[in-house]
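Chemist: Relevant sequence annotations retrieved from Swiss-Prot are reproduced here:
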| type | residues | note |
| --- | --- | --- |
| MUTAGEN | R67 to S | Abolishes activation by fumarate |
| MUTAGEN | R91 to T | Abolishes activation by fumarate |
| ACT_SITE | Y112 | active site, proton donor |
| BINDING | R165, N421, N466 | (S)-malate binding site |
| BINDING | R165, N259, A312, E314, A315 | NAD(+) binding site |
| BINDING | E255, D256, D279 | divalent metal cation binding site |
Amino acid sequence: MLSRLRVVSTTCTLACRHLHIKEKGKPLMLNPRTNKGMAFTLQERQMLGLQGLLPPKIETQDIQALRFHRNLKKMTSPLEKYIYIMGIQERNEKLFYRILQDDIESLMPIVYTPTVGLACSQYGHIFRRPKGLFISISDRGHVRSIVDNWPENHVKAVVVTDGERILGLGDLGVYGMGIPVGKLCLYTACAGIRPDRCLPVCIDVGTDNIALLKDPFYMGLYQKRDRTQQYDDLIDEFMKAITDRYGRNTLIQFEDFGNHNAFRFLRKYREKYCTFNDDIQGTAAVALAGLLAAQKVISKPISEHKILFLGAGEAALGIANLIVMSMVENGLSEQEAQKKIWMFDKYGLLVKGRKAKIDSYQEPFTHSAPESIPDTFEDAVNILKPSTIIGVAGAGRLFTPDVIRAMASINERPVIFALSNPTAQAECTAEEAYTLTEGRCLFASGSPFGPVKLTDGRVFTPGQGNNVYIFPGVALAVILCNTRHISDSVFLEAAKALTSQLTDEELAQGRLYPPLANIQEVSINIAIKVTEYLYANKMAFRYPEPEDKAKYVKERTWRSEYDSLLPDVYEWPESASSPPVITE
């Protein structure tokens, strides 16, 4: 781990910005925003009332990071690691983001998917300290006063969930708060968005999870989920309260709402507020980026693909709609593009006239039934003969060996995306995909899988189609540009910006996404491209327009190095403060 540490350390008072504070003594150590642990300098200890409250040694952030990594190595349980890492955030915010940024590839699966799903399911059992804002259905009429209780005055990014569809785990109620918290950690770690500008929110309207309603450690309302007009009124009141306090251009990201509400709220609020839904639009952008990367490998334009989805919920529909936009950009009409996309859900293939209900959002991808109607997903593959299958059902190993072999027999280079989270819900493993297609497939997954070595010695590095490639960079650009509304074209631009960062060498390794180790650079580059797009298309409202967009973005990213807490000390000219000599 020493190789990951920043070997050049400079005295904090010289290298760091000065942070003006009013607190002194113990409160500085109890506030994670100002606490440095053993890294307070001697001058800070003496002038800020800390001398004697800490052991005499003065540490660098490097040593603190090294201590963290050595302690982490002693732990074996992912949940134990999660509790330890998030405990660092509660005590020392700068150190938390320093260690996360230094080893993002290894630590992201702990602070976010897949471990965050386990942490959410155990939220009441591992609870240490509340994070974020909790608003319940019982608070109707008083939401603004609750928002006013949040101590930060300059929030620019809100991630909100109602806990109904947490990853592939279903309705977790307020236990879902771990998702907004984890998401905003990645806003900061990947894109440098200031943590004090971020607000995680959980809307509690009850839960239909019977196990939680019987759990003595559950922390939400002990009632069935409210699905009446009162629920809609609460969301309306929340949106108004946030923007009344923090401004109309405050970014509000909807996260893990149920399918019906996710689409409904996106359509309802997108022209009124600065909002997006990561499950719909973020997932769509990262999936499209993977397809655009596959296009580079097989030299087959996206407009010539036939795509079959396993799942027809918000993720599938979001991906499908963005693929349609890309196909239209490549010369097809909207109707021609929609006809190239099929969906298979738990009731079977989406076809006209089927008994199972079809949502209005699914209608563009509901086609006339083929001559032989498939009973299983494998049948659908053999009948429709798709070039690409995309799994977003969250139902486990439904890309069976027979499905994968069928794709390999139909296509020279089959595209197989198993995007469901967490790992246990993935449609197949990377090893299954590469082995059963003899290394010919182009594979991406929603959860991390390690490199796969085939019997002939070839090694493939599967790409992880994680939304983290998209949402931090998009959020940074939107915030810096004072954007008022976020169109789907922004996510199309982000997908293209992501694909453009892949090297030929990485494509040859089987990667459809850049290495996660490069996520900070990737996110900043996406933010730059999206910023350029927003200004070029009159969607940016921060003036004057910066001439150098790259410089503008890079100069406004938050850093994890410690700030100096000392007041500015400087000299005045002696003559300016000396009284004149009075002569009689």
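The backbone N, Cα and C atoms fix where each Cβ goes, and this holds for glycine too.
Although substitutions are noted, the structure shown does not include any of them.
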Chemist: Could you check which of these recorded positions, R67, R91, Y112, E314, sit within 10 Å of E255 (divalent metal cation binding site), going Cα to Cα?
Modeler: none
Chemist: For each of R67, R91, R165, count the other CB atoms within 10 A of its CB; which of these recorded positions has the top count?
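Modeler: The largest 10 Å Cβ neighbour count belongs to R165.
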Chemist: Looking only at Cβ atoms, how many others are within 10 Å of the one on D256 (divalent metal cation binding site)?
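Modeler: So the Cβ neighbour count for D256 (divalent metal cation binding site) comes to 26.
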Chemist: Using Cα coordinates, what distance in whole Å links R67 (mutagenesis position) and R91 (mutagenesis position)?
Modeler: 15
Chemist: Counting other Cβ atoms within 10 Å of each Cβ, which of the binding-site residues N259, N421 scores lowest?
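Modeler: Ranked by other Cβ atoms within 10 Å, the binding-site residues N259, N421 bottom out at N259.
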Chemist: Calculate the distance in Å between the alpha carbons (Cα) of Y112 (active site, proton donor) and N466 ((S)-malate binding site), and round it to a whole number.
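Modeler: About 11 Å separates the two Cα atoms.
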Chemist: How far apart, in angstrom, are the most distant Cα atoms among the NAD(+)-binding residues R165, N259, A312, E314, A315?
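Modeler: Greatest Cα separation within the listed binding residues comes to 15 Å.
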Chemist: Which residues, in sequence order, are found in the same chain with Cβ within 8 Å of the centroid defined by the Cβ atoms of E255, D256, D279 at the divalent metal cation site, excluding those residues themselves?
Modeler: T161, R165, I166, I179, F254, F257, A262, N277, D278
Chemist: I'm trying to understand the geometry here, so how far is the Cα atom of R91 (mutagenesis position) from the Cα atom of N421 ((S)-malate binding site), in Å to the nearest whole number?
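Modeler: Counting only the Cα atoms, the answer is 30 Å.
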Chemist: Have a look at the binding-site residues D256, D279, A312, E314, A315 and say which one has the shortest Cα distance to R165 ((S)-malate binding site).
Modeler: D256
Chemist: Check the DSSP secondary structure of N259 (NAD(+) binding site), expressed as helix, strand or coil.
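Modeler: SS state of N259 (NAD(+) binding site) = helix.
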Chemist: Return the member of D256, D279, N421, N466 nearest to E314 (NAD(+) binding site) in space, with distance defined Cα to Cα and candidates limited to these binding-site residues.
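Modeler: It is D279, whose Cα lies nearest.
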